[in-house]
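Structure, as structure tokens:
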Amino acid sequence: MQSIPHSDEADVAGMTHASEGHHGLGTSMLVPKNPQGEEDSKLGRNCSGFEDAQDPQTAVPSSPLLSMASCSSQEGSSPCHLLTVRIIGMKNVRQADILSQTDCFVTLWLPTASQKKLKTRTISNCLHPEWDESFTFQIQTQVKNVLELSVCDEDTLTQNDHLLTVLYDLSKLCLRNKTHVKFPLNPEGMEELEVEFLLEENFSSSETLITNGVLVSRQVSCLEVHAESRRPRKRKKNKDLLVMVTDSFENTQRVPPCQEPCYPNSACFHYPKYSQPQLYAEAPKSHCNFRLCCCGTHRNDPVCQPLNCLSDGQVTTLPVGENYELHMKSSPCSDTLDVRLGFSLCQEEVEFVQKRKMVVAKTLSQMLQLEEGLHEDEVPIIAIMATGGGTRSMVSLYGHLLGLQKLNFLDASTYITGLSGATWTMATLYSDPEWSSKNLETVVFEARRHVVKDKMPALFPDQLYKWREDLQKHSQEGYKTTFTDFWGKLIEYSLGDKKNECKLSDQRAALCRGQNPLPIYLTINVKDDVSNQDFREWFEFSPYEVGMQKYGAFIPSELFGSEFFMGRLMKRIPEPEMCYMLGLWSSIFSLNLLDAWNLSHTSEEFFYRWTRERLHDIEDDPILPEIPRCDDNPLETTVVIPTTWLSNTFREILTRRPFVSEFHNFLYGMQLHTDYLQNRQFSMWKDTVLDTFPNQLTQFAKHLNLLDTAFFVNSSYAPLLRPERKVDLIIHLNYCAGSQTKPLKQTCEYCTEQKIPFPSFSILEDDNSLKECYVMENPQEPDAPIVAYFPLISDTFQKYKAPGVERSPDELELGQLNIYGPKSPYATKELTYTEAAFDKLVKLSEYNILNNRDKLIQALRLAMEKKRMRSQCPS
């Protein structure tokens, strides 16, 4: 199976209000009979905390059908269940208005059942409102269902006030057991919300699930809809019917009617089969006789058709108004996903590594003068890790690679990762399938020509007009264009003489024989209105596939940008050209104000705390006696108190990202497995507050918001730390401004926090006295890679023009570089260098590699010995 991006916020199971009619387009219904069936097996959940469980003799113990621990995806059948939520009442409701009591109502949102929010009626001016209203949801207990109960104050003249939200994990419920809960919202004021839950079997629905233990893809149906006009048209212009299917990928479409029996125009809707979806259809406005009607047109009432009772393959006809009929047929979608669910490497990368090992083994035998060749399991996986820094990182990486090539370490490397400006070098190199076997001095000379050229012609009207046409085409293909795309066009102009139509997937030609290291480009996925502290996710790109290791979800790189739903490809969009990827990978304009403050100050907690919602776990409040649980892994029940109006306004200003790159989310529609937090792979990358709030994670988002990784930590280590890649030696090439050791120290701290095997930070020197190379290891951790760290500094290069070759007095000036000073020609904002500045930086980078050959060989031998010991004593 493969993987890809798109998304919205719709999900899977439906819900209906037990005491009220349907809201929306209309209430006229045609309801076929419901087929009955038997449930294959039963699934129970636990009781918890401040809950009173009734009828304990009927409780069914937990027996999950799809308890996932493996790294690959699995398929199985699981029944759906009916959940009834009875909102009983509240006591001591907090006062929202100064002059009167709260006009209180409660909304219910369960996104794993439906995107529609349900609400109780409003009870005005009451301290102890009582509703006694019931709502019914159809849920899948193999996914993480968290019900959000929001208490609101209704205002007639202004926007309703959101007082608080209770997040309740439904995995605490026992099957066939009424659970009576009093949520202690404010123990000091004795404010509480009283709710009753009942989970029952649904004997008519059992669906096929595909999961990797973190994400779950549910069964999807396709509804084909034709519209027929029952009388001849008098006009040439067709009037379309407006058709909406709730919780579907398409949501709303216009369907042109035609004459029977030919149906040239049809619409397709894709929806989760067991979400209790509704179809709403509205006929075109009809003209009235002015003698009988005060207006010239008459709006037809919409009609509604529930879809959960349609039989697959059977055509159902629905009258719409007086003159139209809808003919609809439901059919199951394929269970084969286009998103690859799994944490292992894709087959293409596995095959590449096997081919590359042959190249590496031959190179190492010559480098180390080995008497015997290396066995396959003895060949170390060496990776080159480059950081960001604009043109400075691009130019320095050329110099470093030139040095590594001369030492044969380039041919010994299996991976090369980069972010920001380093990706400019990588993308240029991989346009040539044989680049690493050629003398890189030719490529460096060509790069020099472009770095020193004048960039002002890029802003001339004729050039801007061409870019405008390109961006319009990009938008017409289905992409949301931003200033980041313009930035990508400017990078393209700065790196070459003509338009580059290459794609990321085209770089596979440079890997087909294992002739070059595998390039991996890194960004982070963020939220438009949330600080990086609260939410960020690693997102990697390779010529084979793109995806997120935290979820174990990947798609072929040529499908990046296409639209997906529940793991299935809905609409293929042309793969973006490389210039747009370069703009994305170095999207320096996507930073919000709060993240900028965090990067430049150590006292960021002031703004962070002042603008953040208050979270209060009420799991341990001794309001009610504890009840034994059947499930060991429920989320804590949490009360979320919104920020004040002023804080919220301030936060919107601070967290807004006006130029963030948006791409269709290939996880859209999928849901999280009920035990996703216990999954070892997810836990490895679970590093933000929102990871324990499943309704806020990426699978519910329409778009991915991708950002330059340097805004979190200026390194591209994450792809190399995946245990599946088994990297033994990482050559860290640092190009960041400011503290040279900060990215490495941040990575060490991150790995310690996440329990990822990595060396401890052991550099004692300050930035003014750093050495050219450090070798770091962690002898206590067998799986920790060896790290050879190269800060971008000018040390012995000031006196030596080559290792062991001193400079003459006339050459001393060539060894002086102002890399990080206030008037440095290498500042991150600089796109253009002088020829002298370019040459100095390339020679410095090359020299630092060549001058530390012995340390690189030392690091290599350590990595090989560690790998040999690990293979002899597998853990």
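Cβ atoms are placed via backbone N, Cα and C, with glycine included.
Modelled residues match the original; the substitutions are not represented.
Quick look at what Swiss-Prot annotates:
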type: BINDING; residues: ASP97, ASP153, ASP155, ASP161; note: Ca(2+) 2 binding site
type: DOMAIN; residues: 332-875; note: domain 'PLA2c'
type: MUTAGEN; residues: SER420 to Ala; note: Impairs calcium-dependent biosynthesis of NAPEs and NAEs. Reduces tubule growth and cargo transport from clathrin-independent endosomes
type: ACT_SITE; residues: SER420; note: active site, nucleophile
type: ACT_SITE; residues: ASP708; note: active site, proton acceptor
Looking only at Cβ atoms, how many others are within 10 Å of the one on SER420 (mutagenesis position)?
30
ASP153, ASP155, SER420 filtered to the recorded positions whose C-alpha is within 10 Å of ASP708 (active site, proton acceptor):
SER420
Which one, from the recorded positions ASP153, ASP155, ASP161, ASP708, has the smallest tally of other C-beta atoms lying within 10 Å of its C-beta?
ASP155
Which whole-number mean pLDDT does the model give the domain 'PLA2c' (332-875)?
88
Three-class DSSP secondary structure - ASP153 (Ca(2+) 2 binding site):
strand
Between ASP155 (Ca(2+) 2 binding site) and SER420 (mutagenesis position), the C-alpha gap once rounded to whole angstrom:
48
